[in-house]
Amino acid sequence: MIKQLQHALELQRNAWNNGHENYGASIDVEAEALEILRYFKHLNPAQTALAAELQEKDELKYAKPLASAARKAVRHFVVTLK
């Protein structure tokens, strides 16, 4: 799990080098994962566990939006989570 989210952080930092306003922090990636999970009506057990873990983190309210490539990487991670 950490490896896929690290990949999203690398994509975000590349976007920052190209002019995006957000450097990228782990809470940004976690907040994006939680936002994606909120769109699902039916979650598998792994997705349910991740959603519960992320909902407990109060610091996610300070997260900033990710670049599109990083959002796509997080979305791919969440959808393929088993």
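Just so it is clear, glycine is given a Cβ too, placed from its N, Cα and C backbone atoms.
According to Swiss-Prot, the mutagenesis experiment His42 to Arg carries this note: In r67; r-type (rapid lysis) plaque morphology. Reduced to three states, the DSSP call for His42 (mutagenesis position) is coil. Long-range C-beta contacts of His42 (mutagenesis position), restricted to its own chain and to partners at least six residues apart, with a cutoff below 8 Å, are absent.
According to Swiss-Prot, the mutagenesis experiment Lys82 to Glu carries the annotation: In rES40 and rBB9; r-type (rapid lysis) plaque morphology. Loss of interaction with holin. No effect on homooligomerization. Of all Cβ atoms in the protein chains displayed, 6 besides its own lie within 10 Å of the Cβ of Lys82 (mutagenesis position).
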